[in-house]
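Written out below as structure tokens is the structure these notes cover.
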Amino acid sequence: MSAALFSLDGPARGAPWPAEPAPFYEPGRAGKPGRGAEPGALGEPGAAAPAMYDDESAIDFSAYIDSMAAVPTLELCHDELFADLFNSNHKAGGAGPLELLPGGPARPLGPGPAAPRLLKREPDWGDGDAPGSLLPAQVAACAQTVVSLAAAGQPTPPTSPEPPRSSPRQTPAPGPAREKSAGKRGPDRGSPEYRQRRERNNIAVRKSRDKAKRRNQEMQQKLVELSAENEKLHQRVEQLTRDLAGLRQFFKQLPSPPFLPAAGTADCR
């Protein structure tokens, strides 16, 4: 009769554990509707509670909502795990020490009756990845992201440099000072100083032109000299060629002595 009072799809009534839907099947017998109920499959709430929740863990999604509402800056991280850890560290001071029962959720130790409070089961951490070492780094990264986004939202200053402020020294001086500054532009064209400057400039231009002309004349003179020397060399080569041809003709006309071979076999070349 006790087994008929509990619904397999609804929460258990009068149970000491939290009122949440939980499967009451054993791990090895789930998904086998053909087999009949065996003794010990469904037990009384008080007697079977420790053995029923050995391989199960309850997940409370309200912790994620509370943590994101309490710490809005962590929304930029898109990391619910670190947000939940951050919220649990802030609430650890007022929650008090917790006692982990072997068959049920953690309950706070303290005077007076207290309602059972769920404790979310965290994933296993490795030896090198401790929650205490990763959480400060993540919080610092989130803070840097918030600062960078806040700075990006502010209007940027203009890149062009502002014109320098006018100082008292740069203000135009009245009277003779203004006339003096105006006189620095140059002497009058009819003044003798202007004529002297023009004459000096003309002399410098003439000297540079004369120097360029002299260089051009020197190069032309060298070109003429080299051309004449080249012509002489060509004439010398032609003279030597004619002398060689005359010597060959002379040696061909010489009579052959008796102790020398015939002229047809001997070649002066």
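Placement of Cβ uses the backbone N, Cα and C atoms for every residue, glycine included.
Copied over from Swiss-Prot, here are the features:
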type	residues	note
DOMAIN	191-254	domain 'bZIP'
MUTAGEN	Lys120 to Ala	Loss of sumoylation
Task: For the domain 'bZIP' (191-254), residues assigned helix / strand / coil by DSSP - done: 62 helix, 0 strand, 2 coil
- [ ] Determine the mean pLDDT over the domain 'bZIP' (191-254), rounding to the nearest whole number.
- [x] 94
